Amino acid sequence: MLTCEMRESALARLGRALADPTRCRILVALLDGVCYPGQLAAHLGLTRSNVSNHLSCLRGCGLVVATYEGRQVRYALADSHLARALGELVQVVLAVDTDQPCVAERAASGEAVEMTGS
């Protein structure tokens, strides 16, 4: 059974992970499947070392896992439940602030979508 302290610790780790826009961008990218740090860096327009630092934080928070393939490391969300939970969390946040359309909806409509973060 989860104690209050365990729940608080889990929420604090999640909050730490989501507090940084770059980590949020990495999590969103990983919703599409496993990636190598170099792929994430190229996709997000960041340096590989920056991405690696953020991936280290996300691993420490328990949100991503690393799989070693020789000298390369690929990253994925830690659990399929996490992918669903992140999707639900986004929907809840958007439901609270209805003036902020979903990025995917804006992109589908042809509206320019700017992704920020470093």
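Cβ from N, Cα, C; glycine included.
In this structure the noted substitutions are not present, so the sites keep their original residues.
Around the Cβ of C61 (mutagenesis position), the number of neighbouring Cβ atoms within 10 Å comes to 18. The Cd(2+) binding site annotation in Swiss-Prot covers C57, C61, C102.
As annotated by Swiss-Prot, domain 'HTH arsR-type' applies to 3-97. Looking just at the domain 'HTH arsR-type' (3-97), the mean pLDDT is 93.
Listed in Swiss-Prot as a mutagenesis experiment, C4 to S is described as follows: No effect. For the recorded site, C4 (mutagenesis position), the DSSP three-state label reads helix.
In the three-state DSSP scheme, C24 (mutagenesis position) is classed as helix. Here the residue is the original one, but Swiss-Prot notes a mutagenesis experiment at this spot, C24 to S: Loss of repressor activity.
In three-state terms derived from DSSP, C57 (mutagenesis position) belongs to a helical segment. Within the same chain, the residues at least 6 positions away from C57 (mutagenesis position) whose Cβ sits under 8 Å from its Cβ are R16, A17, D20, R23, listed in sequence order. What Swiss-Prot notes for the published mutagenesis of C57 to S is this: Abolishes metal-induced derepression.
Under the heading of mutagenesis, Swiss-Prot lists C61 to S and annotates it as follows: Abolishes metal-induced derepression.
Under the heading of mutagenesis, Swiss-Prot lists C102 to S and annotates it as follows: Abolishes metal-induced derepression.
Rounded to the nearest whole angstrom, the C-alpha distance between C61 (mutagenesis position) and C24 (mutagenesis position) is 13. Local packing around the mutagenesis positions C4, C24 was summarised as the count of other Cβ atoms within 10 Å of each Cβ; on this measure the leading residue is C24.
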